[in-house]
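Taking it in order: structure first as structure tokens, then the write-up.
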Amino acid sequence: MGCVFCKKLEPASKEDVGLEGDFRSQTAEERYFPDPTQGRTSSVFPQPTSPAFLNTGNMRSISGTGVTIFVALYDYEARTGDDLTFTKGEKFHILNNTEYDWWEARSLSSGHRGYVPSNYVAPVDSIQAEEWYFGKISRKDAERQLLSSGNPQGAFLIRESETTKGAYSLSIRDWDQNRGDHIKHYKIRKLDTGGYYITTRAQFDSIQDLVRHYMEVNDGLCYLLTAPCTTTKPQTLGLAKDAWEIDRNSIALERRLGTGCFGDVWLGTWNCSTKVAVKTLKPGTMSPKAFLEEAQIMKLLRHDKLVQLYAVVSEEPIYIVTEFMCYGSLLDFLKDREGQNLMLPHLVDMAAQVAEGMAYMERMNYIHRDLRAANILVGEYLICKIADFGLARLIEDNEYNPQQGTKFPIKWTAPEAALFGRFTVKSDVWSFGILLTELITKGRVPYPGMNNREVLEQVEHGYHMPCPPGCPASLYEVMEQAWRLDPEERPTFEYLQSFLEDYFTSTEPQYQPGDQT
């Protein structure tokens, strides 16, 4: 990620000369078109055709390799009678891996047969089975993970190169008096003969040999490799095999986490085994049939910056079962003591994570429609994930109406969406600009002192919120770009992600020279 995108995707200049006049002179039909996803069904949404579609950041599953003996990367406790309980290091014979999420396996130690989550296992003796191998994660996520608590100087990981297919990168946590803790990255290059090297004077037959060498001597690296980066067990891809439409009685609602206009959010347990979050919708909020169709699409959206949809109860009252995020909504988090103490680098990083998730949705041509801090969830290590994507389109409540309803999020909604129902990725970009103000102000309601009608009238005439106190001018400029009246002049989420990820990047090269001393 980084500077390459910034240069390629630089949005138009700041001045919108004549834009307001053009906006006002056109008719609604000339300016806007109907919501392109109205009436869409799951049959026209991109289907998962390969593991690449379902990549969730640090997923380690392997398919199509011909390897049938796999090793467990983590402990796992069976959730159903069809699952296998296993411990880290246990070996399996994979019997059937035709379904991507859950594979049928037989334990070589116990002889028991059942299903295992595919992202909890890897081929024996492969690079994917190594604790230091993190697979297809971004450079920025590598930095986030290595800078988290518990990692000493010299903590490291190896990941797939973002720029060179088939190559790898080594990321190391370092420290010095001037910069404190920071991360350095090294390219691992591949020889034509099949070996690997960082510097030509030290070549190795395998990545494992390379790691063993640099754990014994730094040999030109910034620091000796001391320990693999700490990690937590990933979310399984779904609750269990075929656990999609589930029985309401399999969910125990334990503690109410929040209440909204259309229902409540609970901490719950599925099948007496798995902690989950459960959104319960009031009867009449949306059509169960329409919800189930949309949910079939939503479950195909998989990215580590999107809250994973686990399962549904499709009869009223509808239950939406998702992964549990320990700190709740970003809005509530910003308002409490820990959120109030966050500094600008933390806030910008949280914004970058949201932009990353939205960039994925942009690539998938999926529209959120209700992007705001209340619909971003926060987990350990300040990980942010996007929630409630796509649900706003299904709400049937008369009060959820931009013209007169009190429940519609006018202050976050682009004018073309609020006035004419023109929801697009670009209207999500507008909402992201408003979300940036929520971050900078630690949860302040947008457009303070203005009601919804005033906001709609003023925004249509080109009004922008002034720069929030303490907000850098360069960040406010991005907000203003997101609020351009012409949707096509707003930046892409790909650009926003790159801009925010590189916001504090110094002038040092992205990768360290392999021969540095």
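Using N, Cα and C of the backbone, Cβ positions are placed for all residues, glycine too.
Per Swiss-Prot, active site, proton acceptor is recorded for D370. There are 22 other CB atoms within 10 A of the CB of D370 (active site, proton acceptor), with all protein chains counted.
Annotated domain 'SH3' per Swiss-Prot: 65-126, in sequence order. Here the domain 'SH3' (65-126) is broken down by DSSP into helix, strand and coil counts: 3 helix, 27 strand, 32 coil.
Feature annotation from Swiss-Prot assigns domain 'SH2' to 132-229; the stated evidence is sequence analysis. Mapped onto DSSP classes, the domain 'SH2' (132-229) shows 18 helix, 38 strand, 42 coil.
Among the features that Swiss-Prot reports, domain 'Protein kinase' is placed at 251-504.
Among the mutagenesis results in Swiss-Prot, K279 to R has the note: Loss of kinase activity. The residue drawn here is the original one. The DSSP secondary structure for K279 (mutagenesis position) is strand. Spatially close to K279 (mutagenesis position) yet at least six residues away along the chain are G263, D264, V265, W266, Y319, I320, T322, D388, judged by Cβ distances under 8 angstroms.
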